[in-house]
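As recorded in Swiss-Prot:
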DOMAIN    665-780  domain 'GAE'
MUTAGEN   LEU369 to Gly  Greatly diminishes interaction with ubiquitin; when associated with G-372
MUTAGEN   ALA372 to Gly  Greatly diminishes interaction with ubiquitin; when associated with G-376
MUTAGEN   ALA372 to Gly  Greatly diminishes interaction with ubiquitin; when associated with G-369
MUTAGEN   SER376 to Gly  Greatly diminishes interaction with ubiquitin; when associated with G-372
Amino acid sequence: MVVPSLKLQDLIEEIRGAKTQAQEREVIQKECAHIRASFRDGDPVHRHRQLAKLLYVHMLGYPAHFGQMECLKLIASSRFTDKRVGYLGAMLLLDERHDAHLLITNSIKNDLSQGIQPVQGLALCTLSTMGSAEMCRDLAPEVEKLLLQPSPYVRKKAILTAVHMIRKVPELSSVFLPPCAQLLHERHHGILLGTITLITELCERSPAALRHFRKVVPQLVHILRTLVTMGYSTEHSISGVSDPFLQVQILRLLRILGRNHEESSETMNDLLAQVATNTDTSRNAGNAVLFETVLTIMDIRSAAGLRVLAVNILGRFLLNSDRNIRYVALTSLLRLVQSDHSAVQRHRPTVVECLRETDASLSRRALELSLALVNSSNVRAMMQELQAFLESCPPDLRADCASGILLAAERFAPTKRWHIDTILHVLTTAGTHVRDDAVANLTQLIGGAQELHAYSVRRLYNALAEDISQQPLVQVAAWCIGEYGDLLLAGNCEEIEPLQVDEEEVLALLEKVLQSHMSLPATRGYALTALMKLSTRLCGDNNRIRQVVSIYGSCLDVELQQRAVEYDTLFRKYDHMRAAILEKMPLVERDGPQADEEAKESKEAAQLSEAAPVPTEPQASQLLDLLDLLDGASGDVQHPPHLDPSPGGALVHLLDLPCVPPPPAPIPDLKVFEREGVQLNLSFIRPPENPALLLITITATNFSEGDVTHFICQAAVPKSLQLQLQAPSGNTVPARGGLPITQLFRILNPNKAPLRLKLRLTYDHFHQSVQEIFEVNNLPVESWQ
């Protein structure tokens, strides 16, 4: 007979009394040895006590796997004290990864069949916590019987167990569908809450269930209206709101049932208006109900006045002292800004005020919403606010703010001068945080505004003289001084105060940039080229410029050294050609939002005139290997002859006149996958400098109610093509249209072979693993021809 070891309370006191971690380990190891000995000797009297101590040790992070089989023995015992500890141990020590969890299936089945409510409750709790798919299939009939038991205690647990079963095995939806209609007539709030949760899960999993439960929308409306008009109840009211948990759950279900369904939406419109106007907002419980009401109004086909009411509620949330509520309001308004832009615009001053929040998450959300609210009518006022925020915002927000200002200015700039001033302000304030293409965009903008050349070069010269630490600003200034240095010296700009600059000051400033330790190699390249161009624009002697160029002929940076050697050679051997070579750069067409719209229109016009069908390949069997699927030889495909899209194209070629070809039209996007709210879209870009290269951006979005996790997208192409997969932007797609995942595919197709893609998607959705393998044969012809 094993001498009984410590009681659980004594063990806890001894562990807490340990002075060091070594003493704690010593106590636990000693007690675990006693527990092992007791298990080996099969002591039935103290088994539940030993397992309880082992569970406490497990909670402290120490190994307790040797107690798994003891859980099975205690569950099979007829004593309630043993079963209670046994089921608790099973929930803590067992899961689907251990085969031992299947051994308790028969014990759970027997306990569910008994009429003892506490035992049935223990079995249901365990099944809903760690029940695997196999266990759910075996025990579904027993749980279905318990759904209509007279005891509310058992029915509540059976309903929640059914929710777990549907998440594990969606095909069990048909088993639990019939009892739900009867359960909706219950007056017990706990049963109603569980039933609404079960119906919500059924509707998310099964389109048939969604159609079935749209018939009960009037009943749900009646239940919610009763809750709203009900007086104070000590049993259910929280902060003066009648059962806010049940109200929130009903609103979520109504949102699912009313989405894209006109009749259901009309049925619940009046109720939603009643909830939105009668709910008390002085406490957090009322705010929770109001927020869920707003989400429901946003998702269903609600009336226009109701949507304005929802936006106004979110506007009141912005004035709340609770930061969590303000964050929720900003996030929701950001979702609404595309569909209800004018209604959200009314709260623009409050949103801008949120930029000054000390909380980083709040100011980030306010920044995103402020940028989304910019349009052609308020761009000047919004840019002033955003530029003021840029000067004082935290460093982690400065890059996003600068990029957003540049994009908004490019899209809504009222004048070119205002556009240039805005970009210069961003470069001066946060030059090191701007996007890489900001320098190229500004140089193209200045080059295309001939009337602003003198103004731009003087503004940039002044900014460069004050600060040479902002590298993008220095690069643009050096480029502009090199191109338009003659205008800087002429002093004939009427738009700003007169500025007297001589040649020596300009050269000294560029030399300062070259010698600065803060200058990047690319910046020195800009400055060296600017000096070289000034040799044809200045009237003085070029010896100083030649000396600087010759110095960098021995620079350690290879690119800078090569450039200096070439410039020196230009001075020595080709001086007669130097003026022609260093002429001002011609105008460069800018790629922006307006150019994209024009290209889209020309693309649509071209599609109307082209009627050639795109050949498709039959879908291959999914049983073969992913790469071998695409190894088959593709048939010869005949394409219509390419027609010159330019007007009078044949005449131009006949006369041998110079002709600038139009920019290529954008390739249309393609949706290739959609399942339960998860969508996969492909967008295509073919760089003009490398037509054989195709860049495909995979965008995964999620409009369902559950997050998509562990998302992986793999692809394969025929062996005649080369595929390179870039790393995705993440592996989780948030629910309800959250931030999508993007991934870049680089495909090299030098032979212009017909393009086919084989995609394999794996992800977890609603606690279920999903794997899809499919072939994409309808890729646009423009992506490979």
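Cβ coordinates are placed from backbone N, Cα and C, and glycine is handled just like the others.
Positions of Swiss-Prot features highlighted on the structure.
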residue : record               : contacts (Cβ under 8 Å, 6+ apart)
LEU369  : mutagenesis position : LEU330, LEU333, LEU334, VAL337, VAL344, VAL351
ALA372  : mutagenesis position : LEU334, VAL337, GLN338
SER376  : mutagenesis position : PHE412, PRO414
Remark   = Checked against DSSP, the composition of the domain 'GAE' (665-780) is 0 helix, 64 strand, 52 coil
Task = Give the three-state DSSP assignment (helix, strand or coil) for SER376 (mutagenesis position).
result = coil
